[in-house]
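Let me begin by presenting the structure, written as structure tokens, before commenting on it.
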Amino acid sequence: MSEESDMDKAIKETSILEEYSINWTQKLGAGISGPVRVCVKKSTQERFALKILLDRPKARNEVRLHMMCATHPNIVQIIEVFANSVQFPHESSPRARLLIVMEMMEGGELFHRISQHRHFTEKQASQVTKQIALALRHCHLLNIAHRDLKPENLLFKDNSLDAPVKLCDFGFAKIDQGDLMTPQFTPYYVAPQVLEAQRRHQKEKSGIIPTSPTPYTYNKSCDLWSLGVIIYVMLCGYPPFYSKHHSRTIPKDMRRKIMTGSFEFPEEEWSQISEMAKDVVRKLLKVKPEERLTIEGVLDHPWLNSTEALDNVLPSAQLMMDKAVVAGIQQAHAEQLANMRIQDLKVSLKPLHSVNNPILRKRKLLGTKPKDSVYIHDHENGAEDSNVALEKLRDVIAQCILPQAGKGENEDEKLNEVMQEAWKYNRECKLLRDTLQSFSWNGRGFTDKVDRLKLAEIVKQVIEEQTTSHESQ
């Protein structure tokens with residue numbers, strides 16, 4: 001409790017505009033809680049990143065845990081936090097928000113950085129891994145599980161060759177008390193015991209098995225599994241576990257691979273990669289948490305401390321130069337995070353006839369909206385619709401980009417299916433409509449052979465356009 005009260009005391013209630021000017025149009029990126037903007041300290045003209053959250057207990061917990069960890073050189077620093085009322089253009093009145101001023105990270109995300117280095121070597125991958133591991137160790141020594149370790153949350157300080165990499169976004173971090181029952185995950189980075197915890201949790205809720213006094217839980221070791229996946233992708237350019245069918249939920253074949261730890265080191269990409277690197281991956285991707293390397297074991301591993309040159313150029317750099325590949329790995333998987341989480345709080349829905357929300361009341365009176373009609377769209381109440389629309393577009397990218405188990409009619413049919421869903425939720429998008437027309441789309445499927453990489457790249461542009469449009473409302 002004292003930590004929470006100390007954190008509350010550190011939050012300023014004066015207006016942030018007294019000390020900072022905010023560029024509301026320049027966005028550094030978009031996370032699950034909205035875009036990160038640029039702000040400038042008036043007294044020094046120094047640029048910082050500004051994250052804005054609704055002032056709720058969950059947001060205060062995120063700030064508290066991040067502040068606890070932020071003293072480490074490989075974790076993004078929090079400069080200061082303001083509690084102000086902010087009214088965005090789409091809102092009828094101001095709302096209490098936390099404005100988190102953080103150090104500016106100019107060097108970009110991990111995969112973007114790798115894509116810019118045509119000669120990204122195994123030694124560089126080892127050095128990046130060591131920095132990530134040091135950040136994790138700091139969190140774990142404080143008994144904090146990050147629970148969201150993925151490439152998008154690993155940022156470089158600047159564009160210099162020796163720029164440090166730093167861990168950010170503590171939105172799903174928790175104190176590890178052995179009771180982390182709510183699985184939080186992105187499919188390609190999810191540990192097997194997270195899936196087992198989810199399976200048992202769902203069965204208990206359904207009354208299939210009695211609730212155990214000592215429920216199956218998962219803990220900090222899941223961060224280490226995620227680290228193993230990130231190392232694998234850094235080394236070769238694709239994830240160790242993937243599915244023959246791509247969707248926003250984890251298919252059975254992918255779930256089976258994760259639960260059994262079934263992955264390989266294909267000769268084409270891995271022949272020049274050291275046995276030390278393969279060894280650390282194997283030891284991190286152990287299915288049983290007790291057999292997995294600890295964070296100290298990672299830091300002591302020969303691969304992170306080798307005096308060998310390890311100057312072999314990795315295939316990942318070449319693969320990630322293709323924007324469509326990066327889109328496939330990052331957008332179709334990691335950016336699906338917000339839509340794939342099982343929320344910590346249970347949500348109960350009121351019957352429509354008793355709802356007080358004026359937007360929903362109006363929709364009820366209007367009934368089903370006619371095709372191509374215009375209807376009132378509220379930014380917050382419409383966020384779920386927008387998320388679904390973006391999900392469907394990301395499913396198209398996943399189907400286009402990820403390795404296919406087989407070619408031919410089945411894969412073509414699957415692409416047609418995911419595109420039908422994407423079109424259903426994005427009919428108003430002119431760019432998508434024009435794209436489908438140019439790709440010979442007849443409303444049910446593509447009549448000509450599709451250049452999947454080109455389609456993925458255009459759909460990525462559609463996502464960016466739709467995201468920008470929704471944020472400006």
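Cβ atoms are placed via backbone N, Cα and C, with glycine included.
Substitutions noted, but not modelled.
Positions annotated as domain 'Protein kinase' by Swiss-Prot, on the basis of sequence analysis: 22-304.
If you look up Swiss-Prot, you'll see Leu28, Gly29, Ala30, Gly31, Ile32, Ser33, Gly34, Pro35, Val36, Lys51 marked as ATP binding site.
Swiss-Prot lists Lys51 to Met among its mutagenesis entries, and the accompanying note reads: Kinase defective mutant, abolishes activity. Other Cβ atoms within 10 Å of the Cβ of Lys51 (mutagenesis position), summed over all protein chains shown, number 27.
Annotated active site, proton acceptor per Swiss-Prot: Asp148, in sequence order, evidence recorded as sequence analysis. Look at Asp148 (active site, proton acceptor): DSSP puts it in coil.
Among the mutagenesis entries in Swiss-Prot is Thr182 to Ala, noted as: No p38-beta/MAPK11-induced activation.
For the mutagenesis of Thr182 to Asp, Swiss-Prot gives this note: Mimicks phosphorylation state and induces constitutive protein kinase activity. The structure shown keeps the original residue.
Here the residue is the original one, while Swiss-Prot reports the published mutagenesis Ser212 to Asp with the comment Mimicks phosphorylation state and displays a slightly higher protein kinase activity.
Under the heading of mutagenesis, Swiss-Prot lists Leu337 to Gly and annotates it as follows: Induces constitutive protein kinase activity.
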If you count other CB atoms within 10 A of each CB, which of Leu28, Val36, Asp148 wins among these recorded positions?
Asp148
Pairwise CA distance, Val36 (ATP binding site) versus Lys51 (mutagenesis position), rounded so that it is a whole Å:
5
Between the Cα atoms of Asp148 (active site, proton acceptor) and Leu28 (ATP binding site), find the distance and write it as a whole number of Å.
19
Tell me, what is the mean pLDDT of the domain 'Protein kinase' (22-304)?
82
